[in-house]
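According to Swiss-Prot, the feature ATP binding site maps to Gly77, Gln78, Pro79, Gly80, Thr81, Gly82, Lys83, Thr84. For the mutagenesis experiment Lys83 to Met, the note given by Swiss-Prot reads: No effect on interaction with NOPCHAP1. Among the sequence features in Swiss-Prot, the mutagenesis site Asp299 to Asn is noted as follows: Abolishes ATPase activity. Swiss-Prot lists Glu300 to Gln among its mutagenesis entries, and the accompanying note reads: Reduces ATPase activity. Decreases interaction with NOPCHAP1. No effect on formation of RUVBL1-RUVBL2 heteromeric complex.
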Amino acid sequence: MATVTATTKVPEIRDVTRIERIGAHSHIRGLGLDDALEPRQASQGMVGQLAARRAAGVVLEMIREGKIAGRAVLIAGQPGTGKTAIAMGMAQALGPDTPFTAIAGSEIFSLEMSKTEALTQAFRRSIGVRIKEETEIIEGEVVEIQIDRPATGTGSKVGKLTLKTTEMETIYDLGTKMIESLTKDKVQAGDVITIDKATGKISKLGRSFTRARDYDAMGSQTKFVQCPDGELQKRKEVVHTVSLHEIDVINSRTQGFLALFSGDTGEIKSEVREQINAKVAEWREEGKAEIIPGVLFIDEVHMLDIESFSFLNRALESDMAPVLIMATNRGITRIRGTSYQSPHGIPIDLLDRLLIVSTTPYSEKDTKQILRIRCEEEDVEMSEDAYTVLTRIGLETSLRYAIQLITAASLVCRKRKGTEVQVDDIKRVYSLFLDESRSTQYMKEYQDAFLFNELKGETMDTS
C-alpha cells in the first residue's frame, strides 16, 4: 500500500526595510561649533568655512535669545561653497521648536497669488506662537470595566469604570460615547489611561508594572509604566506651538483647517491678519501665549524683483518679523525689473540693512573631507586612490559634479561585483557623464550640427 505524503509550501518571507532618501544636505546635523562658538574643522557634517560658520553661530545664539528678530543676514559666495549647507546647519541646530521656512527666490512668482502675498505667507510661517492651556485630566490604572447592555438589544449602553492610583480608588459612571471610546482603544484592566475632562479623549499610557507577570500574549511594543500616585483628578498644562500662517488659514474661511492639508490657502485678507495680530498681542499680555521669532531662508535671492525687495524693506521693520537669511551666488549684476546694476542683484537700500557673511572656495583638503562624508552618507566604500582622483575632479570641475559621481561609480562597482570603488570606476563614470566645461567644449566643436545655434562664430562666455 503506497503512502502519500502531503507537502505544504511555505511562502517566502521578505523583510521590508524602510528606505530613507538621501538628499544633497542630508549629512548635515548642525553647524559644528563648540560651546564658545568656535567652529571645529570637521563636525556635524560641516567642513571648512570657519569664519562663515562662526558668524552663523553668533546669529544662531541671538535667534535663541530672541534679540535679533527682524534682522536680515546675507550669505554670499561662489557656487558650491556651502551657502545652503550653512543655512541647513542653522535649521538643524535650532531644533524643531523654532520655525524654519526655506523657499527659493523664484517660488513667489505664481498666477494664483501676488508676490507680496507669497512673501507674507512665508514670513507668517516663520513666526511661531506657543499657546499655554490648562486642562483637567483623570489619570489612573483601570481596575475594572463593567458594561451593562440592555436585554432587548436596543437602547443605550451604560457602565462603570473603576480607576485607582497608589493612594485612592474611584468608580465613574460611563455613558454611551465613553463606552465606545474605551472599546475602540481596547482599554482593559491593568491599563494606565488618561481622560481629558473637557473633550473626553482617552489616551493609553501603557500597562501597569503590577500586570507584567500576567500570563497574557503581549506584543513587543507594549510599554510598562508605574501606577500613578496622588489624586486621580489633576490639572495639566498643555503647550501648543502653531505658526501665525496656520492661524491665518483657519480663520480665513469656514473650512479653513482643511486648507492646511490641501495647501489651497489662496490670498488671505489683511483684516483677518490684523485681528489675529491683535488677539495674539492680547494673549501675550495675559501670559497665555509666547511669540517665537523663527527663521525665513530665501535661497537664490537675486531672483526677486524690485517690488519684492521694496516689500522686504517694509516687512523687516514690522514688530512681528522673523530673522531673514538670504543666499546668493551673484556678483555685480542687474536688479530684476530694472536696468540698474547692484552688488548681488540686491538694491543698495536693502543691502544697507543686511549683515553680510561671505563664503570662500574649498581647499583640496576640505573637498576630500566632504567627499568622505558623502560616501559615508551614501554607504559607498572607496579606495584612497579613488578619493584622490575624485578630489582632483572636484577641484577642476565643481564639488557638486564630484558628489554626483559617487553614486554612479558605486553602481558601476557593483555591476563588476566589486566591494570598493576603484580609480577605474571613477574614470568610467567621468567619461560617461560630462561636466559643464566639457559639455561646453563639445557644443563649440559641433555647434553647426545643433538646431537653432545662436553662437555665430563668437567666443562663448561660460564664466
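Cβ coordinates are placed from backbone N, Cα and C, and glycine is handled just like the others.
Features as recorded by Swiss-Prot, highlighted on the structure.
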residue : record               : DSSP (3 states)
Gly77   : ATP binding site     : coil
Gly82   : ATP binding site     : coil
Asp299  : mutagenesis position : strand
Spatial neighbours of Gly77 (ATP binding site) among the mutagenesis positions Lys83, Asp299, Glu300, defined as Cα within 10 A: which are they?
Lys83
The one of Gly77, Pro79, Gly82 whose CB sees the fewest other CB atoms within 10 Å, among these binding-site residues:
Pro79
For the binding-site residues Gln78, Thr81, Thr84, the one whose C-beta sees the most other C-beta atoms within 10 angstroms:
Thr81
Provide, as an integer number of angstrom, the distance between the C-alpha atoms of Gly82 (ATP binding site) and Asp299 (mutagenesis position).
12
Under a criterion of Cβ-Cβ distance under 8 Å and sequence separation of at least 6, what residues of the same chain contact Gly80 (ATP binding site)?
Pro361, Tyr362, Ser398, Leu399, Arg400
